[in-house]
Every structure is written in C-alpha cells, then in structure tokens.
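See below for the structure under consideration.
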Amino acid sequence: MKKGFMLFTLLAAFSGFAQADDAAIQQTLAKMGIKSSDIQPAPVAGMKTVLTNSGVLYITDDGKHIIQGPMYDVSGTAPVNVTNKMLLKQLNALEKEMIVYKAPQEKHVITVFTDITCGYCHKLHEQMADYNALGITVRYLAFPRQGLDSDAEKEMKAIWCAKDKNKAFDDVMAGKSVAPASCDVDIADHYALGVQLGVSGTPAVVLSNGTLVPGYQPPKEMKEFLDEHQKMTSGK
C-alpha cells in the first residue's frame, strides 16, 4: 500500500514537472492563437513537437523559436521524414475507417488521401485492379480539397457511412450518386491528419513508413518506386 502511494506521488510530481516545462510553449501557442494542440517530445534535444489542426510545429523548450514543416533524419542512405513517421500512430488509429482495396498477393500497402472531385483520383481508382494485381493494397482516407463544409465533404461522409463503403465509393467514382447517411466517422479527422502529414492536394500517397508521395503515379511506375524505396529504407 505504501509503495503504491509512493508511486502515485512520483507520477503526480512528474506530471506537474512536465506541465511546468511546457508552460512557456503553451504561452507562445496561446499568443499565436493556437488553441487545440498536442505537445510531445521531439527527436531533437531542447525542442518539443506540437501537433495542431493546421500542421506540425517544432518549438524550443523556452517557447522562443518555432519551425514549421517536416523534420528529416539524414543519417542513413535515404532521408527519412521523422515527422510523418511519428504520425503513423494517428494514421493507424484510423485504420478501421479506411476504405481498403486489398491485393491478393500483398507486397506493399499505401494510404491514399482522396477527393471525389479530383480527376487524377478518378484515374487512380479506375486502375485499382492493376495496382492490386501488382501486389499494391490501397487504403483510402478522405481529403475534401474544398474544405470540411463543402458538398464533396458531405458526399464523402455519405460514402464512409454507407453499409458497403467500397461499393458506395465505386459508384460515386463511376458517376453515380450515393444516398445521404450519417455515422460516427468524422471526415475532419481524416482531413486534419492529412494536413499534419503535409497533404496539400490529391491524390496524396502515404507509404508504410510515413513518407508522403504527392500526386498520381501509374500502377507500374508506383510498383517500381515502392520496390526501390523499400530497398533504400530497409533497416531504417
């Protein structure tokens, strides 16, 4: 009982120290008008990572200097986006909400931020059978380019809330309509994560290690790129 009390006291004290350490950072964020944020350790000493709905920031412990954008680890044979690697936890947390087209003989998994009003997103989806045949599993998340209150967002909400999400997505991409629907899926979560990962247009492809590949690539070129990328980053 005594040991349990001591452990609780130590944890409470540590939590208090952490909040005190972040006080300068929180003050700076408040001054910048950033209300919703998650402060985490950074891969560089003397800094913290701040996750916001507008992207990822790196801020010094004293709150005086801020860097916006991805951070790269260049110690290996190829640069690694450590910012997006950190965000993989949030990405995987949305796995149950993804619309997945699984390859029969899976070799690679890509997550695609898509928009039903995007021409190249349609082109990518039309070639889904080819991606799958090459061993590429495609997982979709929604990224309405016109914003969260747009018609596209509402239609994508209906797709993601449909009983058969894959059929609903196929139908809409083929020019058909989908019945309005509501559920617990929040497209804003998809969109916010996309922004944090650096998505600014669609389609945007996120690899299994967090690397962001903007734009459309045909199936064969995508397969070649994924194979080469896997070789370069193996062991990272």
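For all residues, glycine too, the Cβ spot is worked out from N, Cα and C.
If you look for the noted substitutions, you won't find them, since the model keeps the original residues.
When pLDDT is averaged over the domain 'Thioredoxin' (36-231), the result is 93. The annotation domain 'Thioredoxin' is assigned in Swiss-Prot to 36-231.
C121 (mutagenesis position) falls within a helical segment according to DSSP. Within the same chain, the residues at least 6 positions away from C121 (mutagenesis position) whose Cβ sits under 8 Å from its Cβ are V112, T114, D115, M173, T202, P203, Y216, listed in sequence order. According to Swiss-Prot, the mutagenesis experiment C121 to V carries the following note: Loss of activity.
Listed in Swiss-Prot is the mutagenesis experiment C121 to A, annotated as follows: Partial loss of activity.
Quoting Swiss-Prot on the mutagenesis of C161 to S: Destabilization of protein. In this view, C161 (mutagenesis position) is surrounded by 18 other Cβ atoms within 10 Å of its Cβ, with every protein chain counted. A helical conformation is recorded for C161 (mutagenesis position) in the three-state DSSP classification.
For C183 (mutagenesis position), other Cβ atoms within 10 Å of its Cβ number 12. As a published mutagenesis entry, C183 to L appears in Swiss-Prot alongside the note: Destabilization of protein.
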Rounded distance in angstrom between the Cα atoms of C161 (mutagenesis position) and C183 (mutagenesis position): 6
